[in-house]
Amino acid sequence: MALKRINKELSDLARDPPAQCSAGPVGDDMFHWQATIMGPNDSPYQGGVFFLTIHFPTDYPFKPPKVAFTTRIYHPNINSNGSICLDILRSQWSPALTISKVLLSICSLLCDPNPDDPLVPEIARIYKTDRDKYNRISREWTQKYAM
């Protein structure tokens, strides 16, 4: 079941890739993918290329994939291990969701962080109290780690 669904998503991605994103299997393991997200133009991550790993559980799509950044990023909802705080990867997962939709949700999270549900409270505090500083550090990290 999982493999059939993963193969379908792969062909859908090839046919209709989401803007600024790409994803596909690492080697022959269909349950382990690498994804790429281009830093959105209207964000301090503009110009950066961010890599993520995607691990599908054997009971996918009934359980969400594990998605994590491998490129370091300065963001209140993404910690230094690359873990992403995004409701659809946890409690709000639905089998109707696809990797394409997950990647687009992560892109929109880059444009619009959610400082009220942070993984990194200190970055959330800076985002809320000193947006210029947040944008400056985000741009510095993007130049340092994602270019």
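Backbone N, Cα and C atoms are what each Cβ position is placed from, and that goes for glycine too.
What Swiss-Prot records for CYS85 is active site, glycyl thioester intermediate, and it gives sequence analysis as the kind of evidence. There are 18 other CB atoms within 10 A of the CB of CYS85 (mutagenesis position), with all protein chains counted. Look at CYS85 (mutagenesis position): DSSP puts it in coil.
The domain 'UBC core' annotation in Swiss-Prot covers 1-147. Using DSSP to sort the residues of the domain 'UBC core' (1-147) gives these counts of helix, strand and coil: 54 helix, 31 strand, 62 coil.
Under the heading of mutagenesis, Swiss-Prot lists ASN77 to Ser and annotates it as follows: Activity is restricted HECT-type and not RING-containing E3 ubiquitin-protein ligases. Exhibits ubiquitin transfer with ARIH1 and PRKN. Around ASN77 (mutagenesis position), the same-chain residues at least 6 positions away in sequence with a Cβ under 8 Å from its Cβ are ILE84, CYS85, LEU86, LEU109, PRO113, ASN114, ASP117, PRO118, LEU119, VAL120.
Here Swiss-Prot notes a mutagenesis experiment, CYS85 to Ala, with the remark: Loss of function.
For ASP87 (mutagenesis position), the same-chain residues 6+ apart in sequence whose C-beta sits under 8 angstroms from its C-beta are ASP117. For the mutagenesis of ASP87 to Glu or Pro, Swiss-Prot gives this note: Has intermediate lysine reactivity. The structure shown keeps the original residue.
Under mutagenesis, Swiss-Prot gives ASP87 to Lys with this note: Abolishes affect lysine reactivity.
According to Swiss-Prot, the experimentally introduced change ASP87 to Asn is described as follows: Does not affect lysine reactivity.
Within 10 Å of the C-beta of ASP117 (mutagenesis position) there are 12 other C-beta atoms, taking all protein chains into account. Quoted from Swiss-Prot, the note on mutagenesis experiment ASP117 to His is: Strongly impairs lysine reactivity but retains some ability to transfer ubiquitin to BRCA1.
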Integer mean pLDDT for the domain 'UBC core' (1-147): 97
